[in-house]
Amino acid sequence: MNIVVLISGNGSNLQAIIDACKTNKIKGTVRAVFSNKADAFGLERARQAGIATHTLIASAFDSREAYDRELIHEIDMYAPDVVVLAGFMRILSPAFVSHYAGRLLNIHPSLLPKYPGLHTHRQALENGDEEHGTSVHFVTDELDGGPVILQAKVPVFAGDSEDDITARVQTQEHAIYPLVISWFADGRLKMHENAAWLDGQRLPPQGYAADE
């Protein structure tokens with residue numbers, strides 16, 4: 001299975017995916033990594049793993065649609081079976097989402113539908129939440145609103161900082177994102193009727209781990 005990963009920053013989830021491919025936990029190969037930031041450390045992670053890297057800077061394009069058209073063109077040179085967003089900090093155009101419908105995954109640092117968008121850890125702290133977490137979902141036109149596949153929960157303790165919660169959530173992200181990608185690679189996971197399906201069973205709104 002051909003995997004293309006899109007990043008904007010450190011690329012810790014990218015590293016987890018690369019490692020899972022190396023150990024055959026994911027039966028696939030990361031063919032290319034794209035970033036909208038030339039200084040994203042994730043590009044160096046990719047280069048160290050011998051993976052092709054590409055940088056597309058938004059300021060070189062006159063619209064989001066033009067950017068996404070070029071991004072589609074370059075991604076499709078790698079014939080991806082799945083496109084994985086791993087901290088890609090751009091809102092994608094409807095044309096991009098439609099082009100990769102059913103094979104476009106994202107990870108979001110909250111227990112969706114709670115806290116779509118930015119600053120999720122801060123919101124969890126400010127609201128006094130006792131648990132927080134992360135969600136892997138299919139991407140649709142609704143921002144962070146596509147069908148949830150799998151969630152992982154973490155506790156929030158008194159005295160926690162944003163950094164504490166970030167570290168706790170990222171540990172879970174590095175476990176569940178490769179797992180979901182492996183389900184996709186094995187043909188177990190699909191999007192159908194705007195819902196996530198695993199092994200032929202429609203998953204509930206909060207995904208596989210909803211009742212855990």
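These residue numbers are counts, starting from 1, taken along the chain as shown.
The backbone N, Cα and C atoms fix where each Cβ goes, and this holds for glycine too.
Sequence-distant contacts (6 or more apart, same chain, Cβ under 8 Å) of His108 (mutagenesis position) comprise Pro116, Thr120, Thr134, Ser135, Val136, His137, Asp144. A strand conformation is recorded for His108 (mutagenesis position) in the three-state DSSP classification. Positions annotated as active site, proton donor by Swiss-Prot, on the basis of experimental evidence: His108.
Among the features that Swiss-Prot reports, N(1)-(5-phospho-beta-D-ribosyl)glycinamide binding site is placed at Gly11, Ser12, Asn13, Gln170, Thr171, Gln172, Glu173. For the recorded site, Asn13 (N(1)-(5-phospho-beta-D-ribosyl)glycinamide binding site), the DSSP three-state label reads helix. Cβ contacts within 10 Å of Asn13 (N(1)-(5-phospho-beta-D-ribosyl)glycinamide binding site), excluding its own Cβ and spanning all protein chains shown: 24.
Taken from Swiss-Prot, the feature (6R)-10-formyltetrahydrofolate binding site covers Arg64, Met89, Arg90, Ile91, Leu92, Asn106, Thr140, Asp141, Glu142, Leu143, Asp144. Note: Asn106 (mutagenesis position) has non-local neighbours Leu85, Phe88, Val136, His137, Phe138, Val139, Asp144, Gly146, i.e. same-chain residues 6+ apart with C-beta under 8 A of its own C-beta.
Counting only same-chain residues at least 6 apart in sequence, those with a Cβ under 8 Å from the Cβ of Glu70 (mutagenesis position) are Leu56, Phe61. In Swiss-Prot, the entry for mutagenesis Glu70 to Ala states: Loss of homodimerization. No effect on activity. The structure shown retains the original residue.
Under its mutagenesis annotations, Swiss-Prot gives Asn106 to Glu, His, Ile, Lys, Leu or Tyr the following note: Loss of activity.
Record note (Swiss-Prot), mutagenesis His108 to Ala, Gly, Met, Asn, Gln or Arg: Loss of activity. The unchanged residue is displayed.
DSSP classifies His119 (mutagenesis position) as coil under the three-state reduction. Cβ-based neighbour count (10 Å, all protein chains) for His119 (mutagenesis position) stands at 13. Looking at Swiss-Prot, you'll find the mutagenesis His119 to Ala noted as follows: No effect.
When secondary structure is read from DSSP and collapsed to three states, Ser135 (mutagenesis position) falls in the strand class. Cβ contacts within 10 Å of Ser135 (mutagenesis position), excluding its own Cβ and spanning all protein chains shown: 27. Quoted from Swiss-Prot, the note on mutagenesis experiment Ser135 to Ala or Leu is: Reduces activity about 1000-fold.
Mutagenesis annotation in Swiss-Prot: His137 to Phe or Gln, described as No effect; the structure shown retains the original residue.
Quoted from Swiss-Prot, the note on mutagenesis experiment Asp144 to Cys, Phe, His, Lys, Leu, Asn, Pro, Gln, Arg, Thr or Val is: Loss of activity. Classification of Asp144 (mutagenesis position) by DSSP places it in coil, neither helical nor stranded.
Experimental mutagenesis at this site is recorded by Swiss-Prot as Asp144 to Ala, Glu, Ser or Tyr, annotated: Reduces activity about 1000-fold. Around Asp144 (mutagenesis position), a 10 Å sphere centred on its CB holds 20 further CB atoms from the protein chains shown.
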Cβ-Cβ distance under 8 Å to Arg90 ((6R)-10-formyltetrahydrofolate binding site), same chain, at least six residues away: Ser8, Asn36, Ala58, Arg64, Tyr67
Rounded Cα separation (Å) that holds between His119 (mutagenesis position) and Asn13 (N(1)-(5-phospho-beta-D-ribosyl)glycinamide binding site): 18
Where the record names Arg64, Met89, Arg90, Ile91, Leu92, Asn106, Thr140, Asp141, Glu142, Leu143, Asp144 as binding (6R)-10-formyltetrahydrofolate, the maximum Cα to Cα distance in Å: 19
Integer Cα-Cα distance in angstrom, Gln170 (N(1)-(5-phospho-beta-D-ribosyl)glycinamide binding site) to Thr140 ((6R)-10-formyltetrahydrofolate binding site): 23
Cβ neighbours within the same chain of Ser12 (N(1)-(5-phospho-beta-D-ribosyl)glycinamide binding site) - under 8 Å, at least six residues apart: Gln170, Glu173, His174
